[in-house]
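Reviewing the structure listed below.
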Amino acid sequence: MAKPEEVSVPIFTSLEPVYGEGSLLQEATQRFDVLKANFNDVFGASPQLFARSPGRVNLIGEHIDYEGYSVLPMAIRQDTIIAIRKCEDQKQLRIANVNDKYTMCTYPADPDQEIDLKNHKWGHYFICAYKGFHEYAKSKGVNLGSPVGLDVLVDGIVPTGSGLSSSAAFVCSATIAIMAVFGHNFEKKELAQLTCECERHIGTQSGGMDQAISIMAKTGFAELIDFNPVRATDVKLPDGGSFVIAHSLAESQKAVTAAKNYNNRVVECRLASIILGVKLGMEPKEAISKVKTLSDVEGLCVSFAGDRGSSDPLLAVKEYLKEEPYTAEEIEKILEEKLPSIVNNDPTSLAVLNAATHFKLHQRAAHVYSEARRVHGFKDTVNSNLSDEEKLKKLGDLMNESHYSCSVLYECSCPELEELVQVCKENGALGARLTGAGWGGCAVALVKEFDVTQFIPAVKEKYYKKRVEKGVVKKEDMELYLFASKPSSGAAIFNL
């Protein structure tokens, strides 16, 4: 039997296999009907097919996927649906949205076009998918013929800037729609890698978790996502618990603030890993050429710890990376090389170096190694012989530890998230933490199932009420920003 990551994206002729029954199916049916009608209105023809990909909430394992470590997310029911058709007679990509906030974007049907990153447009995410798919097809020897036009209509209900991977849901559904309309269907693990590469076209050094869970998710299961190679292991969460997702209402624009936030941490981790390599015996030139992530030097760190009767890589961090921030000059002295050269003059990394005044290497490495351990602690707890009650308590503790590390060591929180996490904990959550890139977006709270009906009104009262009064959010939109979620299904293609 094929492994889950080795099967291709399922193709359905009805909505039930993905959206189930009852109110969720009703809502989905209405969305698809409206999407089809709008497509006809905008483009004067019917779509050939639809593709969908969900957002996700990361339960634990923040900012470690790009360091080569496993993460533990689940898909949520909110998704992006794309209707698409090929237009042989025109050489344009016309990308429209059901939401009037996003005006139609038009691009040439040219897979080699450059994306104008200085002029940030929502349609750029589709072009990431378009370029990435063509590059991948070419590398596989797939002949797509000369470029043709595409008409595209997007309906996304994953809140943007929320830490729930609206961008990955868009890029994944776009890639799958393009793939399907050209008559292909790759394995899920190939798509996970391909879509991760796609998002790098927009200047985000994505680690791959968001794309992997969006494509590989299964109803009823969280997934332990491993990398190199990408694979997913089902994780059945204990009975009696529910995850509540709450938006801080501070939007995180990952692609816009990347040089000072997200990509900055990627570079700091790279520098920390190279210095650890050198301190643990590698020649500077060898470390610079071979070491890319903290997982690359974990073996050396564990050997160092082993000589001291431990297996914890944090011992090496404490010994060899000072807690005070490093200057560029200090790092260059240790590594005997200029920083731009160390990062291979990569434009994304150079933008980070230009914006940075210092580098907190000790704190970033300490977060990554401790968070990687918490992910496996989470999975081991789920699979243990503890009672469901004891499991839930332990999972909550791990989530609380994770948030502290994200906030204090990785500094990817913000005042709104700190307040929201505190409100969750004070009103019955077993554990709560920021989820996603941070610097805004959402928190996820683990709550006993029978407490959810009291928990949600309490959080509304303590966190959202004053924001409704100030006009930050409308009362009728609250269900978009605060909701309980069970693990939902992954990517799909529909011929309806």
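Every residue number used here counts from 1 along the chain in the order it is shown.
For all residues, glycine too, the Cβ spot is worked out from N, Cα and C.
According to Swiss-Prot:
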{"type": "BINDING", "residues": "R56, E62, H63, D65, D210, Y262", "note": "alpha-D-galactose binding site"}
{"type": "MUTAGEN", "residues": "E62 to A", "note": "Loss of activity"}
{"type": "BINDING", "residues": "G161, G163, S165, S166, S252, Q253, K254", "note": "ATP binding site"}
{"type": "MUTAGEN", "residues": "S206 to G", "note": "Decreased specificity and phosphorylation of GalNAc"}
{"type": "ACT_SITE", "residues": "D210", "note": "active site, proton acceptor"}
{"type": "MUTAGEN", "residues": "Y262 to F", "note": "No effect on specificity or activity"}
{"type": "MUTAGEN", "residues": "A437 to S", "note": "Reduced phosphorylation activity"}
Nearest of the recorded positions (R56, E62, D65, D210, A437) to G161 (ATP binding site), judged by Cα-Cα distance:
A437
Hey, which of the binding-site residues G161, G163 is the loneliest by Cβ count within 10 Å?
G161
DSSP state at S166 (ATP binding site), helix/strand/coil:
helix
Which residue, of the binding-site residues R56, H63, has its CB surrounded by the fewest other CB atoms within 10 A?
H63
Per the 10 Å Cα distance test against R56 (alpha-D-galactose binding site), the recorded positions E62, S166, A437 reduce to S166
Near A437 (mutagenesis position) (Cα-Cα within 10 Å), the binding-site residues in question, chosen from H63, D65, G163, S165, S166, S252, are H63, G163, S165, S252
Sort the recorded positions G163, S165, S166, S252, Y262 by C-alpha distance from H63 (alpha-D-galactose binding site) and give me just the closest.
Y262
Secondary-structure category, per DSSP, in which R56 (alpha-D-galactose binding site) falls:
strand
Quick one: among the binding-site residues S165, S166, S252, which has the most Cβ atoms sitting within 10 Å of its own Cβ?
S165
Should one count Cβ atoms within 10 Å of each candidate's Cβ, the recorded positions E62, D65, D210 would be headed by D210
Excluding its own, the Cβ atoms lying within 10 Å of the Cβ of Y262 (mutagenesis position) add up to 24
Counting across all protein chains shown, how many other Cβ atoms sit within 10 Å of the Cβ of A437 (mutagenesis position)?
25
Recorded positions S165, S252, Y262: which have a Cα within 10 Å of D210 (alpha-D-galactose binding site)?
S165
